[in-house]
Amino acid sequence: MNPEYDYLFKLLLIGDSGVGKSCLLLRFADDTYTESYISTIGVDFKIRTIELDGKTIKLQIWDTAGQERFRTVTSSYYRGAHGIIVVYDVTDQESYANVKQWLQEIDRYASENVNKLLVGNKSDLTTKKVVDNTTAKEFADSLGVPFLETSAKNATNVEQAFMTMAAEIKKRMGPGAASGGERPNLKIDSTPVKSASGGCC
C-alpha cells in the first residue's frame, strides 16, 4: 500500500467554455482566484490530497476545454474517471441547457457506474442569475445526482462540491476498495497532457 494515501480518485470537470471550470479547480487546489479569462487548451490537471472519514484521499482533478474543437482530445479522459463534475453558469441559460448534452457525453465515453455531480457556478452574481436553483435541483434529483451552487470567486461551496464527490465515490467503492496502488481500477493510466493554464472569468 502506498503510504502517502489510501485512495486515488480521478475527477473530471466538464461543461461549456467560460462557466468557470478552471476557476473552481484553482480555488479548490490552490485557494486562488483570477478575474482574467484564458481558455483552457485541451486538458490540464491539479492534485490535492484530502482527509475523509479518517482516510487520506488523493484527488487528481482534470480540467477540460469546453470548446467543440477539443472534444476529441478531452473525450479520452472520460475513461478511467471515478467522478465527473458537470458545471454550468447560473447567469447563462444556454450553458444550463447544454448540461443534457454533457451528460450524453458521459454516457458515451465514461464508465457505466461513474459518479456525477451537477454544479451551478457563479452564484455570487445574484442580479444576473437566470437559472433557478429549484429547477436545477429538481433536474439533478430526477437523475439521482447531487447538486450544488458554487462561487469560485468567493469560495462558496467549492470545498463542499469536491468533498461531496469524493464521499460519493468512496461510498460506491465500499470498504473493500483498496488503495490507489493495489487496485487496477483505481490506477490512473492516462498520460498527463500539460496545457497552458486555464484562466477564469
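Glycine is no exception: its Cβ is also placed from the backbone N, Cα and C atoms.
As recorded in Swiss-Prot:
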type	residues	note
BINDING	17-23, 33-36, 39-40, GLY66, 121-122, ASP124, 151-153	GTP binding site
MUTAGEN	LYS21 to Met	Abolishes GTP-binding
BINDING	SER22, THR40, ASP63	Mg(2+) binding site
MUTAGEN	ALA65 to Thr	Reduced GTPase activity
What is the separation, in Å, between the Cα atoms of GLY20 (GTP binding site) and ASP63 (Mg(2+) binding site)? 10
Given the recorded positions LYS21, LYS122, which one is most crowded in terms of C-beta atoms within 10 angstroms? LYS21
Including all protein chains displayed, how many Cβ atoms other than that of ALA65 (mutagenesis position) lie within 10 Å of its Cβ? 22
Give the distance between the Cα atoms of SER17 (GTP binding site) and ALA65 (mutagenesis position), rounded to the nearest whole Å. 7
If we check Cα distances from LYS21 (mutagenesis position), which of the binding-site residues GLU35, ASP63, LYS122 wins as closest? ASP63
Hey, of the binding-site residues listed (GLU35, ASP63), which one tops the CB count within 10 A? ASP63
Select one residue from SER17, SER22: among these binding-site residues, choose the one with the most other Cβ atoms within 10 Å of its Cβ. SER22
Within 10 angstroms of the C-beta of CYS23 (GTP binding site), the count of other C-beta atoms across all shown chains comes to 27
